[in-house]
Amino acid sequence: MARLTKRRQADTKAIQHLWAAIEIIRNQKQIANIDRITKYMSRVHGMHPKETTRQLSLAVKDGLIVETLTVGCKGSKAGIEQEGYWLPGDEIDWETENHDWYCFECHLPGEVLICDLCFRVYHSKCLSDEFRLRDSSSPWQCPVCRSIKKKNTNKQEMGTYLRFIVSRMKERAIDLNKKGKDNKHPMYRRLVHSAVDVPTIQEKVNEGKYRSYEEFKADAQLLLHNTVIFYGADSEQADIARMLYKDTCHELDELQLCKNCFYLSNARPDNWFCYPCIPNHELVWAKMKGFGFWPAKVMQKEDNQVDVRFFGHHHQRAWIPSENIQDITVNIHRLHVKRSMGWKKACDELELHQRFLREGRFWKSKNEDRGEEEAESSISSTSNEQLKVTQEPRAKKGRRNQSVEPKKEEPEPETEAVSSSQEIPTMPQPIEKVSVSTQTKKLSASSPRMLHRSTQTTNDGVCQSMCHDKYTKIFNDFKDRMKSDHKRETERVVREALEKLRSEMEEEKRQAVNKAVANMQGEMDRKCKQVKEKCKEEFVEEIKKLATQHKQLISQTKKKQWCYNCEEEAMYHCCWNTSYCSIKCQQEHWHAEHKRTCRRKR
């Protein structure tokens, strides 16, 4: 049955200050009475004696401080009974407490509502309308228990995702471990009901003890709860714990948004941003203020804003107004973009992503990849062996054919070096006719044979000279064309290299400027903080100095005598409480009233 009860009332930070005061006083072999405790709290922590007394009485009611009657054994109070205060010892069984003492939401004491399933307690005002108590006769479950009860998730899959989150929690919890290592403090368990830290959370993740993401989130919130209770809401440790919890909630939100993106962004395989998700993200052209349109994936939409993640090197996230979003099918020439090297790389990544979409290529787990690789390797090895077997006989047969007919093929002419666009000149037809006619007359007589040989030699020389001139001209033209093409290619390469260098220099310049601005801002903040602290110290010193001067003036004023008639500094004494600054004032006061009340002996 649900019920409201006051578990504790004292402030946790005040309790720790009181513990320190009692411990210091006891170490000095003195009784920790109310006077010594109030003096210590006023001197060290600036707490008013009335507030100290109130917090001390509440701590006694909460059982966090033990009150006894002690008899003094030395000094002015020897033999006199006086109230003394002690730290609680091990006689109290703290392990039997089933519920926390402080609200899980605001971390403060007071009247709380107790959960029937777990150790958590809440103030009624800290609960939303959905979780507030409706009927006191029925059992009540806290928001954490209700959220854990709703979810059912694959443990193996959840463990993979939670390991990424825990690894980031460990990185961010380094400062928390440096700043706060008091969980071994003897009084730690008097304030913290259920202790937890990042190594404990990691161990539970590795052992698969979490049943849902909400249960993991509850442990992260418990870490924040314990830190605020033990170190205080305004402590540096509490700020680190808040940041750790906020980052953990952000990681869980990203996981719920898209599990594929969350896994790939943490595992970071090659081309991880190009793999399609299930379901696929909408592809758009997004335009940030001060930049042109850039290819991006839509992560979520909220009101008139669109959360996108850009293609490119850094894969940055941004909220873009919906009017600055264009569909990916829009013609790129209508967008008027500046085609820098970074933009081209982003478009290349977009094309690869679209190709993966067309091919239905999704990211697979390591076990599936190993199976496919083994199958492919076995198939490739078998095909390579078959290829070797089929190729070896062909090579031997070719060698036998070459040994039988070594000179069957004629050498190719030099015209093979000319490109296919050139026209190769042919031999003149009349020369071929002369050579044929002379060859047919060889059988008739020897004198015509000699004439034919001389004619053929002359014609062959003329043909060779004509071919040489034409081929020389063709090769010269081809050489000039190659030079011009080479020049144009060189200019293009140089131009692209200059553009790349310019874009890289602009990027480095922008990063340097941003870094310098951030450093200057940090330095300015540090200087402002120093100036504020210095002004505050000077102000306090000035107040102390003025108070001292005022006290001295009051003391000097009290030591003087003053005229009863005009209140100026007196010079003439009349009687026990009457003095005057001049004879005139004495006479005026004497005739007015003093002659009837003067006690001076005459």
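One is the number of the first residue shown, and numbering goes on along the chain from there.
Cβ from N, Cα, C; glycine included.
In the three-state DSSP scheme, C563 (mutagenesis position) falls into the coil class. Residues or ranges marked as Zn(2+) 1 binding site in Swiss-Prot: C563, C566, C581, C585.
Under the three-state DSSP scheme, C575 (Zn(2+) 2 binding site) falls in the strand class. Long-range C-beta contacts of C575 (Zn(2+) 2 binding site), restricted to its own chain and to partners at least six residues apart, with a cutoff below 8 Å, comprise C598, R599, R600. Residues or ranges marked as Zn(2+) 2 binding site in Swiss-Prot (evidence: sequence analysis): C574, C575, H594, C598.
The domain 'Bromo' annotation in Swiss-Prot covers 149-255 and rests on sequence analysis.
Sorting each residue of the domain 'PWWP' (280-331) by its DSSP state yields 3 helix, 29 strand, 20 coil. Per Swiss-Prot, domain 'PWWP' is recorded for 280-331, and the stated evidence type is sequence analysis.
Sequence-distant contacts of K287 (mutagenesis position), defined as residues of its own chain at least six apart whose C-beta falls under 8 angstroms from its C-beta, comprise F293, W294, I320, N324, I325, Q326. Swiss-Prot lists K287 to A among its mutagenesis entries, and the accompanying note reads: Abolishes binding to DNA. No effect on nuclear location.
Under the heading of mutagenesis, Swiss-Prot lists K289 to A and annotates it as follows: Abolishes binding to DNA. No effect on nuclear location.
For F291 (mutagenesis position), the number of other Cβ atoms no farther than 10 Å from its own Cβ, over all displayed protein chains, is 14. Swiss-Prot lists F291 to A among its mutagenesis entries, and the accompanying note reads: No effect on nuclear location.
A mutagenesis experiment is reported in Swiss-Prot for this position, W294 to A, and the note states: Abolishes interaction with Histone 3. Diffused distribution in the nucleus.
Using a 10 Å radius centred on the Cβ of F310 (mutagenesis position) and all shown protein chains, the other Cβ atoms total 22. Among the mutagenesis experiments that Swiss-Prot reports, F310 to A is described with the note: Diffused distribution in the nucleus.
Recorded in Swiss-Prot as a mutagenesis result, R334 to A carries the remark: Decreases binding to DNA. DSSP assigns R334 (mutagenesis position) to a helix.
For the mutagenesis of W562 to Y, Swiss-Prot gives this note: Reduced interaction with PXLXP ligand MGA without affecting interaction with viral human adenovirus early E1A protein. The structure shown keeps the original residue.
Listed in Swiss-Prot is the mutagenesis experiment C563 to S, annotated as follows: Abrogates binding to EZH2. Every protein chain considered, the tally of other Cβ atoms within 10 Å of the Cβ of C563 (mutagenesis position) stands at 19.
The mutagenesis experiment Y572 to A is recorded by Swiss-Prot, whose note states: Decreases interaction with Epstein-Barr virus EBNA2 protein.
Classification of Q586 (mutagenesis position) by DSSP places it within a helix. Here the residue is the original one, while Swiss-Prot reports the published mutagenesis Q586 to A with the comment Highly decreases interaction with Epstein-Barr virus EBNA2 protein. No effect on the inhibition of EBNA2-mediated transcriptional activation. Almost abolishes interaction with Epstein-Barr virus EBNA2 protein and inhibition of EBNA2-mediated transcriptional activation; when associated with A-590.
Experimental mutagenesis at this site is recorded by Swiss-Prot as W590 to A, annotated: Highly decreases interaction with Epstein-Barr virus EBNA2 protein. Almost abolishes interaction with Epstein-Barr virus EBNA2 protein and inhibition of EBNA2-mediated transcriptional activation; when associated with A-590. The 10 Å shell around the Cβ of W590 (mutagenesis position) contains 17 further Cβ atoms across the protein chains shown.
Here the residue is the original one, while Swiss-Prot reports the published mutagenesis R600 to A with the comment Highly decreases interaction with Epstein-Barr virus EBNA2 protein.
A Cβ within 8 Å of the Cβ centre of C563, C566, C581, C585, the residues given for Zn(2+) 1, is found for these other residues of the same chain: Y564, N565, E567, E568, A570, Y580, S582, K584. There are 20 other Cβ atoms within 10 Å of the Cβ belonging to Q586 (mutagenesis position). C566 (Zn(2+) 1 binding site) is surrounded by 14 other CB atoms, counting those within 10 A of its CB over all protein chains shown.
In the structure shown, the C-beta of H594 has more C-beta neighbours within 10 angstroms than that of any other entry among the recorded positions K289, R334, H594, R600.
The recorded positions listed here (F291, F310, C585, Q586) include Q586 as those with a Cα within 10 A of the Cα of H594 (Zn(2+) 2 binding site). Its Cβ taken as reference, W562 (mutagenesis position) is surrounded by 14 other Cβ atoms within 10 Å in the chains shown. Restricting the mutagenesis positions F310, C563, Y572, W590 to those with a CA within 10 Å of the CA of C581 (Zn(2+) 1 binding site) leaves C563, Y572, listed by sequence position.
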